[in-house]
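J.: My structure is below; once you've seen it, I'll send some questions.
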Amino acid sequence: MGELQTHMQLQTDTIHEGVRKENWFAKAMNIKVGIIPLPVYALLFILITVFVMHHDVKSDILTSIAVMAFFGFTFAQIGKSIPIVRSIGGPAILATFIPSAVVYYHLLPNDIVKSTTEFTENSNFLYLFIAGIVVGSILGMKRETLVKAFMKIFIPLIVGSVTAAIVGLAVGTLLGLGFQHTLLYIVIPIMAGGVGEGAIPLSIGYSDIMPISQGEAFALVLPSIMLGSLCAIILAGLLNRIGKKKPEWTGNGKVDRSEEESPALEESQSGQQMFNLSLFASGGILAVSLYLVGMLAHDFFGFPAPVAMLLLAVLIKLFRLVPASIENGAFGVSRFFSTAVTYPLLFAIGVSMTPWDKLVAAFNLSNIITILSVVVTMMAVGFFTGKWLNMYPIETAIINACHSGQGGTGDVAILSAAERLELMPFAQVSTRIGGAITVSLTLLLLHQFY
C-alpha cells in the first residue's frame, strides 16, 4: 500500500512539474537566434567581448565552437529576417560573404579572425562536415534509388557542362573579353572544382604551358570562381523558392522520382533507432573512418579523399555491409551536422577561405554577364535534362549548380541556400569528379594545341 501511495505521489509530482508555469527566464530560453536560446546568446556575446578585450580568444575547440556558433547564427538570422534576401538563400549568403567583407575591411577583431582561421585550417572542420553529410546521406538512401540516381546524374552534368561552356564562350567573346581569356580565365575556372582542386592546379598548368607566372594566372582565375559560386548560391535559393510554389518539380532532396518515403527509415525496425546515442556514435565513427581511408587513397594514389570516401559509402550501401540500425545512426549524424553545424561552418569559410577582394575584382559588367550565362545555362540544362530523365528537375539543376561552385565550401553554401544538404553526395560527384575532368582535359588540350 505504501509503495502504491509513493507511486501515485510521484505521478502527481510529475504532472505538476509538466504543467508548471514558466518564469520569465524559462520563457526567454524559448526565444532563439538560430538554435541558440536568447539568454545563452547574450552570455556568448558578453564572453566573446571579454575574451577580445583581453586578447585571449583561443583557437581550441571550445572557444571556436562558441565563436563560430555566435557569429554564424547571427548572420544567418539576419539573412532570414530580410524579406527579399531570404528568398534567394539569404542565410547562407550572409553567413558566408558578410564575414568575408568584414574581415577585408578590418571590422572584425583580429583575435576572432586569427582564432577562427587557425581552427578551420588545423582541424579539417570542413571535411568532418562533408564526411558526416555524405556518408549519412548515402547510407540513408534506398539501394535502388542510389544506383539509378548515380547512373543518371552524369547525363545532365555532362550535357550542362558542354552547353554552358559553349554559351559562356559565345557571350564572353561577343562582349569583347576575347575567346582565349573567356575560355581559360572565366569558363574553365567556374567548372574546375573550386580553389584547392581547381584554381591552383589550373594556374600551375597555365604557368608551365603559357608565358605567365603561376601567381598572375591564379589572380586571373580566382575571381571567376568566387563570383560563379555566388551566382550559384543565389540561383539555388531562387530554385528553392520556386520548388515551394511548384511542388511537382521537386523531390525536396530526393533526386529520382522512383524514390518514395523518407529513405533513412526504409529498413528501420523502430523509429527510435535514429535517436539511439550509441548508434549515432557508431554512424559518426563510420563516417570519420571512411574519410581517413579516403585520405590514404589520396596519399598513395592521388585520388581525391572525398570521392574515395563517397565510393566506399556507396559500396557499403550496395552490398549491405552494415546493419540498418547503423545506417540510421549515420543518417542521424548527417541531420545533426545540417541542423547545428552549417551556419557556424559557413562563417568559418567566409573568414578563412573566401577572399573578398577576389570576389569584388570580378564585378565588372562583362564578367558578371558572362559568368551568369555559364551558371544559368548549366542549371537550366540540368533542369530540363533531369525532367526528361524522369528525375526531379529542381534537384538536378541544384546538383549542376555545384559544378560551378567554390569546391567543397561552395557545395555547403549552395545546398544550404537550397535547403537540400542531403544532395551532398551528388554535389561531391559534380564538384570533385566534374572538376577533375575539367582541369585534366583543359591542361591536356592546352598542352597539345598551344
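Each Cβ is built from the backbone N, Cα and C atoms, and glycine gets one as well.
Not measured: the values here are computed from a predicted model.
According to Swiss-Prot, the protein has these features:
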MUTAGEN   ARG143 to Cys  No change in citrate uptake activity
MUTAGEN   CYS231 to Ser  Retains 75% of specific activity for citrate transport. Retains 52% of specific activity for citrate transport; when associated with S-402
MUTAGEN   CYS402 to Ser  Retains 55% of specific activity for citrate transport. Retains 52% of specific activity for citrate transport; when associated with S-231
MUTAGEN   ARG420 to Cys  No change in citrate uptake activity
MUTAGEN   GLN428 to Cys  No change in citrate uptake activity
MUTAGEN   ARG432 to Cys  Loss of citrate uptake activity
MUTAGEN   ARG432 to Lys  Retains 5% of citrate uptake activity. 30-fold increase in KM for citrate, but Vmax is not significantly altered
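Situate these features within the shown structure.
T.: According to its DSSP assignment, ARG143 (mutagenesis position) is helical. Under a cutoff of 8 A between CB atoms, and with a sequence separation of 6+ in the same chain, the neighbours of ARG143 (mutagenesis position) are LYS317, LEU318, ARG320.
Following the DSSP three-state reduction, the secondary structure of CYS231 (mutagenesis position) is helix. Here CYS231 (mutagenesis position) comes close to ILE371, LEU372, VAL375, VAL376, SER404: these same-chain residues lie at least six apart in sequence, with C-beta atoms under 8 angstroms from its C-beta.
In the shown protein chains, 36 other C-beta atoms lie within 10 A of the C-beta of CYS402 (mutagenesis position). In this structure, CYS402 (mutagenesis position) is part of a helix by DSSP.
When other Cβ atoms within 10 Å of the Cβ of ARG420 (mutagenesis position) are tallied across all protein chains shown, the result is 27.
GLN428 (mutagenesis position) carries a helical DSSP state (H, G or I). Long-range neighbours of GLN428 (mutagenesis position) (same chain, six or more residues apart, CB within less than 8 Å of its CB): ILE130, VAL134, PRO306, VAL307, LEU310, GLY408, ASP411.
In this view, ARG432 (mutagenesis position) is surrounded by 24 other Cβ atoms within 10 Å of its Cβ, with every protein chain counted.
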